[in-house]
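Asks: The structure that follows is given in the form of structure tokens.
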Amino acid sequence: MEPATTLPPGPRPALPLGGPGPLGEFLPPPECPVFEPSWEEFADPFAFIHKIRPIAEQTGICKVRPPPDWQPPFACDVDKLHFTPRIQRLNELEAQTRVKLNFLDQIAKYWELQGSTLKIPHVERKILDLFQLNKLVAEEGGFAVVCKDRKWTKIATKMGFAPGKAVGSHIRGHYERILNPYNLFLSGDSLRCLQKPNLTSDTKDKEYKPHDIPQRQSVQPAETCPPARRAKRMRAEAMNIKIEPEEATEARTHNLRRRMGCTTPKWENEKEMKSTIKQEPTEKKDCELESEKEKPKSRAKKTATAVDLYVCLLCGSGNDEDRLLLCDGCDDSYHTFCLVPPLHDVPKGDWRCPKCLAQECNKPQEAFGFEQAARDYTLRTFGEMADAFKSDYFNMPVHMVPTELVEKEFWRLVSTIEEDVTVEYGADIASKEFGSGFPVRDGKIKISPEEEEYLDSGWNLNNMPVMEQSVLAHITADICGMKLPWLYVGMCFSSFCWHIEDHWSYSINYLHWGEPKTWYGVPGYAAEQLENVMKKLAPELFVSQPDLLHQLVTIMNPNTLMTHEVPVYRTNQCAGEFVITFPRAYHSGFNQGFNFAEAVNFCTVDWLPLGRQCVEHYRLLHRYCVFSHDEMICKMASKADVLDVVVASTVQKDMAIMIEDEKALRETVRKLGVIDSERMDFELLPDDERQCIKCKTTCFMSAISCSCKPGLLVCLHHVKELCSCPPYKYNLRYRYTLDDLYPMMNALKLRAESYNEWALNVNEALEAKINKKKSLVSFKALIEESEMKKFPDNDLLRHLRLVTQDAEKCASVAQQLLNGKRQTRYRSGGGKSQNQLTVNELRQFVTQLYALPCVLSQTPLLKDLLNRVEDFQQQSQKLLSEEMPSAAELQELLDVSFEFDVELPQLTEMRIRLEQARWLEEVQQACLDSSSLSLDDMRRLIDLGVGLAPYSAVEKAMARLQELLTVSEHWDDKAKSLLRARPRHSLSSLATAVKEMEEIPAYLPNGTVLKDSVQRARDWVQDVDALQAGGRVPVLETLIELVARGRSIPVHLNSLPRLEMLVAEVHAWKECAAKTFLPENSTYSLLEVLCPRCDIGLLGLKRKQRKLKEPLPSGKKRSTKLESLSDLERALMESKETAAAMATLGEARLREMEALQSLRFANEEKLLSPVQDLEMKVCLCQKTPATPMIQCELCRDAFHTSCVAAPSISQSSRIWLCPHCRRSEKPPLEKILPLLASLQRIRVRLPEGDALRYMIERTVNWQHRAQQLLSSGNLKLVQDQVGSGLLSSRWPASAGQASATDKVSQPPGTTSFSLPDDWDNRTSYLHSPFSTGQSCLPLHGLSPEVNELLMEAQLLQVSLPEIQELYQTLLTKPSSVQQADRSSPVRSSSEKNDCLRGKRDAINSPERKLKRRPEREGLPSERWDRVKHMRTPQKKKIKLSHPKDMDSFKLERERSYDLVRNAETHSLPSDTSYSEQEDSEDEDAICPAVSCLQPEGDEVDWVQCDGSCNQWFHQVCVGVSPEMAEKEDYICVRCTGKDAPSRK
């Protein structure tokens, strides 16, 4: 249940209204509370009223709307209900209007008795307000003072007339003519010259009844006034009132009020009535309405005797008979000029002398009251009349008239004297006689079963007064209006005046149906204030009627009351709604139209103190009581055992007061001397027979009587008012003795004792101070006690429950606040959680906890929480006041706030400031480490900053960051364009740009790349400069790395094109070298061919495993160095000097020679073994031997002719090498020397170049050794051994098989030189069942030197003539050898041997060679330049036709030696000089072949030994053709046999 209008408790001050609104409009007061109870609340009306009483008492009235489904049937018989309504003249209801009308009645009566007609004048087209004029003149001091002080203009202004129009003089004339005589009469000036009049004489004039005059004035309206608001009374003539308009206007005869059927007032004398009714003149030319057209009474024409009888009572003279007036009341005579004031003319009507006038006017007026209508109505006929009146009055259907319009019109009508509206009101119709509108049991209207619930409903007004909770139920008498409902049938404007209920009881009114009823209410605390205001504003009414407000006949405008600070509230009661008035609350109102209402009184337990107070108030006003309050209390006390404990407790308290008052009064009476007393059952007497004759109080407890006045009683308060007898003659009548009363009170006390104790405990708990408050558990215990002892569900218990429930809710909320944690730091959506309290609410909640009647354990904890929250607010406010707070401090405060489940308004700003602080700190940190401040970081920070709330520091940082980003993007884009520029920018320009970019405190990706590029370029230039300045020949890998680096640097490098050209030349040289040495589709690389072999004896297994990076077979251990070609290549690349590279290659040669020698002897022994080994594996296929087979000259292994390409018969004289040993084309030396010269010209070191130099040196060395061998005599023994046939093959070939080989073409393994002609005619090889098809020189018959020399001859990848010469020498007859010896130059054997021996020792000595190679590295630069610019001599073909031309041959050989020596000694220091012996050796260098042919001429071709000696040989001397010298390696005989013994 919630009231539609809620008001704060306590007195509500009146609105500061200054009266009615503009133009006199009515301003409605504020609305009273409107309650809409739920079904649960509506079930108990008294409990609900108790619940709303604190609110509704403050307004005096309230409205209750039942639940929508609560619709009781209307139980009245509409056709049988009939009543006689009251007549209500609206302008007689309002107090101030009635005072004005009474004044006009007196003025009219005065002039009527003076024989004149009252004429109300018009001033400024307005009717002159005589009442206001008379009052203002009196306030200013009277007529004489106003005239003396000339205040008429001031009075005219106060009356609302415009100044400056001489209105004051007009008003003065009207006052002097109409009001001044009346005031002189009232002051007694007209009677001062007379003796005291005899007022006891009877008069024949009829007593004047003011309220019998229905019309005080007949108004001639102005032309501008609407006719609907101007009317004439039916009996205006009877009042003899004329209106004197200031301007002639047409008399309007339209009278709206005639339709009302107003009854004619009842006159006591019909004859007088007939003689006094005059007809209104209808002539328009006469502006005055004459009430008297008879001739004036004339005294002048009487007889002489009669004239002598009439003399002036004032002057005693009978003169001036024509001025002598005769009183129509007492027949006294007065001169017109002797009267005060004097009369200028003889009145035309009946005239009364001052004495009779005073006697007539001093008669007391009758009390005002309503008249009963002459007609009896039923509901139907009354409704027809009421609807017709409202419809005609407002000229529209009744249901379309707004309630506001009716309300304003009502208050206008009650305040005007110009219009009289009469309505009728069917009020106070007894429901006992005609039946209630609610259904009752045994009623005349049958009720359906579904409507039977309304029979026993507490809201049925027949049940409410007699319910158990109502104390009126203990009154046995049926009091109409209080215990029995009254019915009210209203029409438009019918009203009920200001009043309070009898005994200040409650009242409840239910509007069954019809149009609304408008109510006005004043709270009970302002009742006396209202009474005082009405007495102040209309004191004349209270002179004759002190209890005027109890008569329900007076109303006053609510605006007037509110102007005097009386609180007034209103409401419109619609059909089906209740209006409840509270004790001593004045209320009034009117009906909006035809309706039917029912009302009754009721009294609750809380009313009992007010009821006793009301009786005391009635005693002071001498107002009778409706029932005896003490009688009701005693009746309730006599039933103490069945009373409700709450009622018993309240009655016990009231009874205690009653006993104390009775005890004191009886003691006072005893002291007065009253002795006799007797018991009397007052309840058996009618109420009018036991009233105090003084104060009208109904006596019950006691009374005083006297034998002198039997039947009369006085209460103990008015003992002295009974009679004049002495008190000892009085008799005290009492109902109970004091001893009877105490047991009755004790019975109530016993009944209520347990409850009282409980209630006392409850009250103490509810009203306890802070330090004495009880716990919530104690409150729950009190509730449990009430339930256990079945105490009634009254206000106290409900209040206790409500307080306990509130405390429990508070405890629950407090616990939630104490336990509550914020679930997230930042909420969605934003805003406030619906369950969170603000800090102010928390503060109020803590205050509420301390204001609770009980103590909660959470209160101090919550107070501490509040203190912490307030501390948090202070700290946050302090922190937020700083220009730039720390993010850590903000976060710390926010972390603290997570403990508070409270809405903190600072959190939003703190989160905003935290984001700002974090952002600023991130910006600051990023700016401090400018090297990591990237463009993306700046953009991200700017994007984050854009999303932040506006703040000065943020905006400044944003501006700086945006400026930095703009500059950074500009320079980054510029750096990007510089990097992508074509052609590329120079290093200096880019360095300048980098220097400028370094001043930007940010990380620029392209700028960093540019800076890195500039640094790389500087490093590159530095490396290039260091390479050029070092004096060393650059290594190819270094050049390639420099070129690759230079190409990757986006900077224009001046040296890069030169290096690229140099690298290109090197690659071109390598391609040329590869074409020279490698056959097509060769599986060997150039480096493999040029370097000593590393895969000897493994049949390529090592190489394959090296390519697959797989481990060697088990049992094989990997060598630490030079194990493979990659090791050798790596060693060459790592060598910094040429001498180191030569040493590495020399070591590789020694390993090669040792491995190959071992392999040769192993294969030879395998093939020459006398026992045939079935497990012997030969050939590439590693299978057993099978004819025909061919033997490799170098590795000495046998190969199936089906597995390899065997040489044909025509090629059988040539040396055959297997696929493993045949590695290159073995070009002649003349084709290799240009490669070396071009390499020296290029001045770049590369592994292939080092290998080529070593190969040439090895070739020359081998040539030298071979020539020494050929020139020595040691070769003859070897020749004899080979020629004697000591060496034979194990598998000689048959003739047939040999011939079969003729069809085989020459394989690529055959050498280019030819053996002697008888080589293939030897028969020693043809008797074996197996034949190799190609025989080799035997190994066992050769010396190690020869064997090594032959072996190295095949290892050399150069074709040399010494190889052919050596083989020819070994395989030819001795005669051929001798012939060859003869054809050689003349040289002693000792000299040749010495020379050859010396050279052989120098070449073949590894220690000496390794010692000399580092010395050769220091070759001075001038020699390098000489070698570089030296043109390589063109190879000349050998001219065998000039064998004697030794000079040319020696010159060509010397040139070859110079090239080799220059390459070997380019690293020698500049101060190193050759010895004379070495110089002479270079100058006298000859072909070291044993059988040198000493060719002469410019076209002598040389070939260098590829072995370890590196000696140069004539191609023709060693049997190497130019093609072989170009495609194949050449190893001299000495190198072939030298290393064999050392590797065994």
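Cβ coordinates come from backbone N, Cα and C, glycine included.
Quick paste from Swiss-Prot:
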type	residues	note
DOMAIN	97-187	domain 'ARID'
BINDING	Tyr425, Ser507, Asn509, Lys517	2-oxoglutarate binding site
DOMAIN	453-619	domain 'JmjC'
MUTAGEN	His499 to Ala	Abolishes enzymatic activity
BINDING	His499, Glu501, His587	Fe cation binding site
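How about a rundown of where these features are and what they're close to?
Replies: As a summary of secondary structure, the domain 'ARID' (97-187) carries 62 helix, 8 strand, 21 coil according to DSSP.
In the three-state DSSP scheme, Asn509 (2-oxoglutarate binding site) falls into the strand class. The Cβ of Asn509 (2-oxoglutarate binding site) lies under 8 Å from the Cβ of Lys517, Gln573, Phe578, Val579, Ile580, Thr581, Ala597, Glu598, Ala599, each of which sits 6+ residues away along the same chain.
Under the three-state DSSP scheme, His499 (mutagenesis position) falls in the strand class.
Reduced to three states, the DSSP call for His587 (Fe cation binding site) is strand.
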Asks: Quick one: pull the CA-CA distance for His587 (Fe cation binding site) versus His499 (mutagenesis position), whole Å only.
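Replies: Computed Cα spacing between His587 (Fe cation binding site) and His499 (mutagenesis position) is 6 Å.
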Asks: Where among the recorded positions His499, Glu501, Ser507, Lys517, His587 do you find the Cβ with the fewest other Cβ atoms within 10 Å?
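Replies: Checked His499, Glu501, Ser507, Lys517, His587; of these recorded positions, fewest Cβ neighbours within 10 Å: His499.
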Asks: In Å, rounded, how far does the Cα of Tyr425 (2-oxoglutarate binding site) sit from the Cα of His499 (mutagenesis position)?
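Replies: Checking the Cα atoms of Tyr425 (2-oxoglutarate binding site) and His499 (mutagenesis position) gives a distance of 17 Å.
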Asks: Looking only at C-alpha atoms, tell me how far His499 (mutagenesis position) is from Ser507 (2-oxoglutarate binding site), rounded to the nearest Å.
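Replies: The Cα atom of His499 (mutagenesis position) is 12 Å away from the Cα atom of Ser507 (2-oxoglutarate binding site).
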Asks: Summarise the model's confidence over the domain 'ARID' (97-187) as a mean pLDDT value.
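Replies: For the domain 'ARID' (97-187), the model's average pLDDT rounds to 78.
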Asks: Within 10 Å of the Cβ of Tyr425 (2-oxoglutarate binding site), how many other Cβ atoms can be counted across all chains shown?
Replies: 21
Asks: Compute the C-alpha separation of Glu501 (Fe cation binding site) from Ser507 (2-oxoglutarate binding site), stating it in Å without decimals.
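Replies: Cα-Cα, rounded: 7 Å.
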Asks: DSSP three-state call for Tyr425 (2-oxoglutarate binding site): helix, strand or coil?
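Replies: DSSP assigns Tyr425 (2-oxoglutarate binding site) to strand.
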Asks: Identify all same-chain residues not among His499, Glu501, His587 whose C-beta atom falls within 8 angstroms of the centroid of the Fe cation site's C-beta atoms; report them in sequence order.
Replies: Trp498, Ile500, Ser507, Thr581, Ala585, Tyr586, Ser588
